[in-house]
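Some notes on the structure that comes next.
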Amino acid sequence: MRALWVLGLCCVLLTFGSVRADDEVDVDGTVEEDLGKSREGSRTDDEVVQREEEAIQLDGLNASQIRELREKSEKFAFQAEVNRMMKLIINSLYKNKEIFLRELISNASDALDKIRLISLTDENALSGNEELTVKIKCDKEKNLLHVTDTGVGMTREELVKNLGTIAKSGTSEFLNKMTEAQEDGQSTSELIGQFGVGFYSAFLVADKVIVTSKHNNDTQHIWESDSNEFSVIADPRGNTLGRGTTITLVLKEEASDYLELDTIKNLVKKYSQFINFPIYVWSSKTETVEEPMEEEEAAKEEKEESDDEAAVEEEEEEKKPKTKKVEKTVWDWELMNDIKPIWQRPSKEVEEDEYKAFYKSFSKESDDPMAYIHFTAEGEVTFKSILFVPTSAPRGLFDEYGSKKSDYIKLYVRRVFITDDFHDMMPKYLNFVKGVVDSDDLPLNVSRETLQQHKLLKVIRKKLVRKTLDMIKKIADDKYNDTFWKEFGTNIKLGVIEDHSNRTRLAKLLRFQSSHHPTDITSLDQYVERMKEKQDKIYFMAGSSRKEAESSPFVERLLKKGYEVIYLTEPVDEYCIQALPEFDGKRFQNVAKEGVKFDESEKTKESREAVEKEFEPLLNWMKDKALKDKIEKAVVSQRLTESPCALVASQYGWSGNMERIMKAQAYQTGKDISTNYYASQKKTFEINPRHPLIRDMLRRIKEDEDDKTVLDLAVVLFETATLRSGYLLPDTKAYGDRIERMLRLSLNIDPDAKVEEEPEEEPEETAEDTTEDTEQDEDEEMDVGTDEEEETAKESTAEKDEL
């Protein structure tokens, strides 16, 4: 019995010791979740203690303090307009709740600006707290989000006035704007801050909002509201802030995402990374620290070392405490807005590497920018800006061109991000430019809808465009031609078409291929410099490719005389040139249209007139008989040297290239009356009087105007000229038949000779067919044999009858 009692006692002692050991391990190895306590075990320096106190101050009230607050607080009703306004905010912005944090940080920044301004004239203004910061802390356990600033703070009266009522005129205007925006289906996400009501966006994510504030001229007070009513009471904790304001949000269940550190950090970086004051978030990180070993572990390690070195005798040194490396989670304030707004610094003080680093951080690009410009605009509106040209065009640059919103220009007002969701900061053709615009003259948190009608926007836009074009103009020629033009050339051409006020500046940026060089592109300035002495027009030829353009009959005489011709090979090129009335006093001439004339001497003029008179019978015959319904007129050409003829559009008609483009667009967008009208316009038929075909036609029609061969030749020449001039034939079968007839005549083949009929071949017999035929033949032979036997029998019977 005694043995059993002793055994049981031993088991109890062992179990107690085991539990005790487990408890000790748990205490050492578990990370505490209370944000108000230190996570750094053995560290007790002043810095850690200070951080602990800061964390405790940001925590919510305890149960007894909350009870006292509820019992003794003075209750207030919101103004009727405030109630209506809060409902509008909550109902209109429920899909864009995240802006609440931007509004709270913006208000905190304003409060910090105010106390800093006061401190310039009052040396004791910062005595309560020397720091000028914004701090954010998430408390998942208590479902609280704290935003604290060390700004000017609010007195009791200011809490009631600023958070419970709004100036009536401002409220009415705000409500009208909100209602209009909702009726028009526009975004209201930025409108709330325009009238100083951004604070109420906190109710988008919070069931209850608690504001703790300390002003230098009053004691610390607490304002609390559930959006139906609010209360104000002196803080039973006393002065815990020193100076400033803490906004504590009791988050709704569906807003729990805003207690995630990553979510808060991303929102701060998105909206507030360029605020003038440092913004900190209470966050954790894992660090490796050294801790003293326990006695058992140290003794075990010493034993292992003594066993390994038993053969070596050394003098005993002073024993140092044994330590081990342990990973611990450490909580501390993490700075969020570490990227300083370099556009606020003078451009001379910013290094090139800083611009490149800022661009990569700002645009999320891995390549350096092709070009950038940093400037301050002054005058009617003052703003600072940095603009960048990326190395390559963004993907889908022309997808939904004009309707897709560009998010490459970010608007800041006093370093607070407002929006990148609008059309009007940059014109459509500059939709590849990236950058920031920061203005102190615009209203803080101006909405996108209000911004679009803001008179200062047009001024900002105008200056941005001018500065962008200056930046592009300064790109080195080799980089411009090799890189920029390949990536963004189409944008510049669209700019010439769309931007009337900057058309001359944009024209200087245009580049085209030309007959001057087989591969290099040229500017219009360079073309004008190379023009002949008496040349008064800039000649261009449009085609689907360079090869098509330079082999066109329209450029034959120009190239032979040494004139340079610009080749337009992109669909937008001809539109672009048509939008330019002139360049440097020189008008543009499409060589595929009427109007191409050369400077000629009196002798040359007399010779031309003589040729025109000589070929007048042929010209009249073509216009009145052979091509009566196909051409407007027939003339002797001044532009042809090798080709027999060409089809030329009128000055206001479509060239072959333009007609092809317009018809392709018509097929995509449906029938267009104007397309059919322009396509049906008759054109001028130009002949080359020196070509042997034309000269022989003149001889033949003088002999016989009704010669069918000559009539066919005229039509074939017209249709061939149509194709060579870039137009499409309406009836390709008829054209093919005529070509065939001309070939027959050239080979002395009767035009009416028929094609030989192909002899019909009997189908080859298969094995099955052969078997069936054999069986059929055998049956026929048997039938024949039977018939013969019957006939013989009949004959013998007849003979017997006769006998």
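Note: Cβ is positioned from N, Cα and C throughout, glycine not excepted.
Among the mutagenesis experiments that Swiss-Prot reports, THR44 to Ala is described with the note: Hyperglycosylation and subsequent degradation following destruction of the SRT pseudosubstrate motif. For the mutagenesis experiment SER64 to Ala, the note given by Swiss-Prot reads: In 5N mutant; prevents hyperglycosylation and subsequent degradation; when associated with A-109, A-447, I-483 and I-504. Sequence annotations record features per position, and here Swiss-Prot assigns ATP binding site to ASN107, ASP149, ASN162, PHE199. The annotation that Swiss-Prot gives for the mutagenesis experiment SER109 to Ala reads: In 5N mutant; prevents hyperglycosylation and subsequent degradation; when associated with A-64, A-447, I-483 and I-504. One mutagenesis experiment catalogued in Swiss-Prot, ASN217 to Gln, is accompanied by this note: Does not promote or impair hyperglycosylation. Record note (Swiss-Prot) on the mutagenesis of THR219 to Ile: In 1N mutant; abolished glycosylation by STT3A. In Swiss-Prot, a published mutagenesis experiment is listed as SER447 to Ala, annotated In 5N mutant; prevents hyperglycosylation and subsequent degradation; when associated with A-64, A-109, I-483 and I-504. Annotation of the mutagenesis experiment THR483 to Ile in Swiss-Prot: In 5N mutant; prevents hyperglycosylation and subsequent degradation; when associated with A-64, A-109, A-447 and I-504. Quoted from Swiss-Prot, the note on mutagenesis experiment THR504 to Ile is: In 5N mutant; prevents hyperglycosylation and subsequent degradation; when associated with A-64, A-109, A-447 and I-483.
The structure, with features from Swiss-Prot marked on it.
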residue : record               : Cβ within 10 Å
ASN107  : ATP binding site     : 23
SER109  : mutagenesis position : 23
ASP149  : ATP binding site     : 29
ASN162  : ATP binding site     : 17
PHE199  : ATP binding site     : 19
ASN217  : mutagenesis position : 8
THR219  : mutagenesis position : 12
THR483  : mutagenesis position : 16
THR504  : mutagenesis position : 13
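Within 10 Å of ASN217 (mutagenesis position), as judged by C-alpha distances, no recorded positions are found among ASN107, ASP149, ASN162, THR483. Comparing CA positions across the mutagenesis positions SER109, THR219, THR483, THR504, the one lying closest to ASP149 (ATP binding site) turns out to be SER109. Taking the mean position of the Cβ atoms of ASN107, ASP149, ASN162, PHE199 as the ATP site, the remaining same-chain residues with a Cβ inside 8 Å of that point are LEU104, ALA108, ASP110, ALA111, MET154, LEU163, GLY198, VAL211, THR245, ILE247.
Cα of THR483 (mutagenesis position) to Cα of ASN107 (ATP binding site): a distance of 45 Å. A strand conformation is recorded for ASP149 (ATP binding site) in the three-state DSSP classification. For the binding site of ATP, formed by ASN107, ASP149, ASN162, PHE199 according to the record, the largest Cα to Cα distance is 17 Å, rounded to a whole number.
Across the structure, THR219 (mutagenesis position) and ASN107 (ATP binding site) place their CA atoms 21 angstrom apart. Looking at ASN107 (ATP binding site) and THR504 (mutagenesis position), their Cα atoms lie 46 Å from each other. Checked against SER109 (mutagenesis position) by C-alpha proximity, the recorded positions ASN162, PHE199, THR504 yield PHE199 as the nearest. When the alpha carbons of PHE199 (ATP binding site) and THR504 (mutagenesis position) are compared, the span between them is 48 angstrom.
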